[in-house]
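Here the structure comes first, spelled out in C-alpha cells, and everything after it is commentary.
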Amino acid sequence: MKNPEAQQDVSVSQGFRMLFYTMKPSETSFQTLEEVPDYVKKATPFFISLMLLELVVSWILKGKPPGRLDDALTSISAGVLSRLPSLFFRSIELTSYIYIWENYRLFNLPWDSPWTWYSAFLGVDFGYYWFHRMAHEVNIMWAGHQTHHSSEDYNLSTALRQSVLQIYTSWIFYSPLALFIPPSVYAVHLQFNLLYQFWIHTEVINNLGPLELILNTPSHHRVHHGRNRYCIDKNYAGVLIIWDKIFGTFEAENEKVVYGLTHPINTFEPIKVQFHHLFSIWTTFWATPGFFNKFSVIFKGPGWGPGKPRLGLSEEIPEVTGKEVPFSSSSSQLLKIYTVVQFALMLAFYEETFADTAALSQVTLLLRVCFIILTLTSIGFLLDQRPKAAIMETLRCLMFLMLYRFGHLKPLVPSLSSAFEIVFSICIAFWGVRSMKQLTSHPWK
C-alpha cells in the first residue's frame with residue numbers, strides 16, 4: 001500500500017526542514033521504494049522562496065542582486081536539461097542500486113530503524129564525498145561536473161546548474177550501500193543530500209560559528225567553487241565537512257573568492273555549457289601521442305599533460321586578482337525581457353509536462369522535450385548574440401505554433417489560446433525579418 005504522504009504536498013515546516021536535512025527518521029522511513037515521495041519535486045516552491053529571500057537580503061546588505069540575470073537563466077536551463085532524461089528513464093542511481101540489492105545484498109537492515117536511517121545518512125554522504133572528489137580528479141568525470149562550476153556567480157540559482165552526464169558515474173560510489181541499506185532508505189537520503197546542498201550556494205550568509213566545524217556551510221562551499229589557486233580541489237563535502245578534514249582536502253575561506261572555471265567558457269548557450277569539455281577531451285585525446293598518454297587524458301586530472309603529476313601543476317592555474325569581470329551578455333534590456341518571458345513560458349510547459357507525463361503519448365512527450373531543448377538553446381544564442389540567433393528563434397516560434405495547432409502543447413490559459421497564436425505569429429514575422437537580414441548582409445547585433 002502506498003503511503004499517502006507520497007502524494008500529498010508538504011507543509012511549510014517540512015519543506016524547509018527538507019532543505020536543511022532536519023526531517024525526523026519517523027516521518028521519512030518507508031517500507032517500499034514506491035512510497036518514497038519525490039522530495040526534490042516537492043521542494044520547488046521552497047527553492048523559489050529562498051531565491052526571492054536571497055534577492056531581498058542581497059539588496060538590503062549589498063545594494064545589488066546576488067547575481068546576473070543571464071547567468072541565472074543559464075543555471076536554471078542546466079537544471080531543466082538535467083531532469084529531462086527522467087521523463088523517459090528511471091534514474092540509473094536507483095536502477096543500479098535496486099539490481100545490486102536484489103541480487104547481491106549481504107543482509108537486510110530494518111527499513112524502519114533509526115539506526116538504519118542514520119547509517120544511510122553517513123553512507124550516502126561518504127559516497128558523495130568520494131564521487132565529488134573523483135569528479136574533480138578524473139578528467140572524463142570532470143566533463144560532467146564542470147557544468148556546475150561554470151557559473152561566474154555564486155548564488156542559489158548556481159545550485160540548480162546541474163549536469164546531464166554526472167549521474168552516469170555517481171551511482172558507482174553509492175553501490176556498496178546496496179549490500180545492506182534498503183532502497184527506500186537510500187532513495188530518501190539521496191534526495192536529502194542533494195537538497196541540503198541547495199542553500200549553501202549563497203554569499204549572503206557569512207560564518208555559522210561552531211557549525212563550521214562539522215557541517216558543509218556557505219563559507220566552505222564558496223571555497224570549493226573558487227578558481228583561486230588556494231581553492232582548487234578543496235572542500236568536496238556534501239553535508240559533513242569532516243570528510244574533508246579526515247582526508248586532507250579542507251581549506252577555510254581566507255581571501256576573496258573568484259568563481260567559475262579556471263578557463264572561463266564565456267557563453268550562456270546551455271548545450272555548450274553541458275558538453276564543451278567532452279569536445280576538449282576528444283581533441284586532446286587525438287592530439288596526444290602514445291597509448292598510455294591517451295589513457296591518461298581520460299582518466300587523470302583535467303590539468304594533466306605528459307610529464308606532469310596526475311592532477312597537473314598548480315602553478316599553471318591562472319592567478320586571479322579579485323577584479324575579474326564575469327562574462328555578460330551584450331544584448332539590450334528589451335531583448336533580455338523577451339528572453340525572460342519566453343523562458344517563463346517554457347518553464348510552465350516544462351512543469352506541465354512533468355505533471356502530465358503518464359497521460360502523454362511518447363510522440364507528444366518527445367516533441368515537448370525537443371521544444372524545451374530548442375527554447376533553452378535559442379535563448380542562449382540570443383544572450384550570446386550569436387550570428388544565427390534570429391534564425392533559430394524563428395524556427396523555435398514556428399515549432400511552438402505547430403505543436404500548439406496539433407495539440408502537442410496545451411494552452412496555459414484556454415481563454416488566451418488565440419492571443420498566444422497571434423503573439424507567436426508576430427514573433428515569427430519579427431525574427432523572420434531579422435533572419436533575412438542575417439542571411440543577406442551582416443550578423444545582427
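Any Cβ shown, glycine's included, is placed from N, Cα and C.
Feature list (source: Swiss-Prot):
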- 120-249: domain 'Fatty acid hydroxylase' (DOMAIN)
- His132 to Ala: Loss of function; when associated with A-136; A-145; A-148; A-149; A-221; A-224 and A-225 (MUTAGEN)
- His136 to Ala: Loss of function; when associated with A-132; A-145; A-148; A-149; A-221; A-224 and A-225 (MUTAGEN)
- His145 to Ala: Loss of function; when associated with A-132; A-136; A-148; A-149; A-221; A-224 and A-225 (MUTAGEN)
- His148 to Ala: Loss of function; when associated with A-132; A-136; A-145; A-149; A-221; A-224 and A-225 (MUTAGEN)
- His149 to Ala: Loss of function; when associated with A-132; A-136; A-145; A-148; A-221; A-224 and A-225 (MUTAGEN)
- His224 to Ala: Loss of function; when associated with A-132; A-136; A-145; A-148; A-149; A-221 and A-225 (MUTAGEN)
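Of the recorded residues, His132 (mutagenesis position) and His145 (mutagenesis position) place their C-alpha atoms 8 Å from one another. Around His145 (mutagenesis position), the same-chain residues at least 6 positions away in sequence with a Cβ under 8 Å from its Cβ are His132, Ala135, His136, Ser163, Gln166.
Neighbour count (other Cβ atoms within 10 Å of the Cβ, all protein chains): 23 for His224 (mutagenesis position). Take the mutagenesis positions His132, His136: by the count of other Cβ atoms within 10 Å of each Cβ, the lowest one is His136. Listed in sequence order, Ala78, Thr158, Arg161, Gln162, Ser163, Gln166 are the same-chain residues six or more apart from His148 (mutagenesis position) with CB atoms under 8 A from its CB.
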